[in-house]
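Here the structure comes first, spelled out in structure tokens, and everything after it is commentary.
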Amino acid sequence: MNPRTVQPLDVPPLYCPIPPEIHPDLALIEKRSIDWFQGFGVFPGEAGRALLRGWQFPALAARAYPEEDAERVRIVADFVHWTTFDDVLIDTDHSHVDDVLPGAPPDLLAVATKMVRMLEVPDAALLPGDPWIRSLMDLRRRLGTIAAPEQMARWTGAFREYLLAATWKRFCRQARRLPSLADYVTMRTADGGVQMYVALSEVVGGYRLTDRDLATPAVRAVTEMALTLIAWDNDLFSHYKESLTAGPCINLIDVIAGERGCSLEDAVPVAVAMRDRVMCRYMAVRERTERDLGVAARRYVRSLDRWIAANIDMSATSTRYTNPLNRPATEMPRARFTPARTDLPSDDSPLALPFPDIAWWWD
């Protein structure tokens, strides 16, 4: 890939009043997770190991689950490593995976459908046993030994939702067309894939949620807000990386710039204001409703808090975003996100954002 000449954008600190936490066994979780991933032949050798360590995916899991069993936290770290498949499947970025999978699947919808079906029926070998499929099915097997059937069904449903939204994003890239901002808001919450990690919270934590717990309007609202915050924050952190790949950059910043007819630099504070307003609403709804929830639902909401904070704290120093092509500083500029947090929102308006599918969060 011939990288474009791109300068990283200045991203201001993000409002997040949730304190940072981290698992005391991070070093062990990281070692075992990278060993597991490299065991399938991906990111081989010391160079691959250094790249994975710089990305800090085990730290994301360790920050999201700072008190849970280390081996269960490692399953999440393994899964986050696996989702680098997104680079090939959705973003058609092969800059660091050419040695494993030389091209994106020609029919994403067919691949996605078969992949989900294999999670539902693990004995059905519907796709070739390449390293990505073998590692995914290993995760499925391990989860099946500790998760209840309804928990596996929720995780598989979250996986399906992610791949459906990802198909939309892939279409936009292939059509070289930016979606409208309203459509992007609808797409991005699911396309972020975080629902697949969050769906594992009860498994990692060793508790059981009921369908009623998750269907409660307040829990639905904070879940959707958390997923949206993480997705939009990822857009801010990953913009430099995405801008270096071929095709249009389907990112909140670019969509705002395209819709408003402004520069990318001017779109950044608009994106930050949007996420800050959602962060304010998240905290208000969360604090108002937590006392009315049962023990399991309270633990689940606490995991949402930690995911929001973990994503910011990991992303701010991950070389996946600061040095996406893994080049010396003399060859490629670095993105910098320090400080990553602020105690003051850039927009604390109590009014709903003007998008019909999320306005109900302010009801």
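Placed from the backbone N, Cα and C atoms, the Cβ positions cover glycine too.
For Pro66 (mutagenesis position), the same-chain residues lying six or more positions away in sequence with a CB closer than 8 A to its CB are Glu21, Ile22, His23, Pro24, Arg306. One mutagenesis experiment named in Swiss-Prot is Pro66 to Ala, and its note says Loss of activity with both Mg(2+) and Mn(2+).
For Val73 (mutagenesis position), the same-chain residues that are 6 or more apart in sequence and have a Cβ closer than 8 Å to its Cβ are His23, Asp25, Ile29, Ala61, Ala62, Tyr65, Val204. Under its mutagenesis entries, Swiss-Prot includes Val73 to Ala with the note: Loss of activity with both Mg(2+) and Mn(2+).
Look at Swiss-Prot and you will find Asp93, Asp98 tagged as Mg(2+) 1 binding site.
The feature Mg(2+) 2 binding site is assigned by Swiss-Prot to Asp98.
Arg154 to Lys or Met appears in Swiss-Prot as a published mutagenesis result, with the remark: Loss of activity with both Mg(2+) and Mn(2+). Cβ neighbour count for Arg154 (mutagenesis position): 22 (other Cβ atoms within 10 Å of its Cβ, all protein chains included).
The note that Swiss-Prot attaches to the published mutagenesis Lys169 to Glu is: Shows only a slightly decreased activity with Mg(2+), but is almost inactive with Mn(2+). The 10 Å shell around the Cβ of Lys169 (mutagenesis position) contains 20 further Cβ atoms across the protein chains shown.
Experimental mutagenesis is annotated in Swiss-Prot for Tyr184 to Phe, with the remark: Retains 10% of activity with Mg(2+) but is inactive with Mn(2+). The Cβ of Tyr184 (mutagenesis position) has 26 other Cβ atoms within 10 Å, all protein chains considered.
If you look up Swiss-Prot, you'll see Asn234, Ser238, Glu242 marked as Mg(2+) 3 binding site, on the strength of similarity to another entry.
Neighbours of Lys169 (mutagenesis position) among the recorded positions Tyr184, Asn234, Ser238, defined as a Cα within 10 Å of its Cα, are Tyr184. Cβ atoms within 8 Å of the centroid of the Cβ atoms of Asn234, Ser238, Glu242 (the Mg(2+) 3 site) belong to the same-chain residues Asp235, Leu236, Phe237, His239, Lys241, Asn251, Tyr321, site residues excluded. The binding-site residues recorded for this entry are Asn234, Ser238, Glu242, and the Cα of Asn234 lies nearest to that of Arg154 (mutagenesis position). Of the recorded residues, Ser238 (Mg(2+) 3 binding site) and Tyr184 (mutagenesis position) place their C-alpha atoms 16 Å from one another.
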